[in-house]
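S.K.: One mutagenesis experiment named in Swiss-Prot is A30 to L, and its note says Complete loss of G2/M cell cycle arrest. Per Swiss-Prot, mutagenesis R32 to A is noted as: No effect on incorporation in virion. Swiss-Prot lists A59 to P among its mutagenesis entries, and the accompanying note reads: Complete loss of G2/M cell cycle arrest. Record note (Swiss-Prot) on the mutagenesis of R62 to A: No effect on incorporation in virion.
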Amino acid sequence: MEQAPEDQGPQREPHNEWTLELLEELKNEAVRHFPRIWLHGLGQHIYETYGDTWAGVEAIIRILQQLLFIHFRIGCRHSRIGVTQQRRARNGASRS
């Protein structure tokens with residue numbers, strides 16, 4: 001019969017503590033890039049949907065990560081990370 005391997009790794013900080021630290025970092029980054037009213041509305045939506053639960057914390061983390069990723073990917077003006085936007089010709093000549 002197989003046995004589970006013994007836990008030989010170093011102790012990690014509790015998952016809940018790490019999750020709350022991640023949420024705090026994401027919130028701090030989000031307020032630099034998005035209007036507070038949008039973020040407040042997102043928080044209200046999450047609270048109304050999930051209440052005060054860990055599922056709500058996980059949902060808002062996932063949404064903030066996606067928003068920030070897309071924001072940086074399309075070219076944030078606050079950062080050098082992202083795709084440089086090229087000007088498109090008005091006559092549509094660049095289309096194939």
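Each residue, glycine too, has its Cβ placed from N, Cα and C.
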S.K.: Could you round the CA separation between R32 (mutagenesis position) and R62 (mutagenesis position) to a whole angstrom and send it over?
M.R.: 18
S.K.: Which residues does R62 (mutagenesis position) neighbour through Cβ under 8 Å, counting only same-chain ones at least six apart?
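M.R.: Spatial neighbours, sequence-distant, of R62 (mutagenesis position): none.
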S.K.: Would you mind reading off the Cα separation of A30 (mutagenesis position) from A59 (mutagenesis position), to the nearest angstrom?
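M.R.: Taking the Cα atoms only, A30 (mutagenesis position) lies 15 Å from A59 (mutagenesis position).
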S.K.: Where's the emptiest Cβ shell within 10 Å among the mutagenesis positions A30, A59?
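M.R.: A59, out of the mutagenesis positions A30, A59, has the fewest neighbouring Cβ atoms within 10 Å.
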S.K.: Could you tally the C-beta atoms, other than its own, that fall within 10 angstroms of the C-beta of R32 (mutagenesis position)?
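M.R.: The Cβ of R32 (mutagenesis position) has 10 Cβ neighbours within 10 Å.
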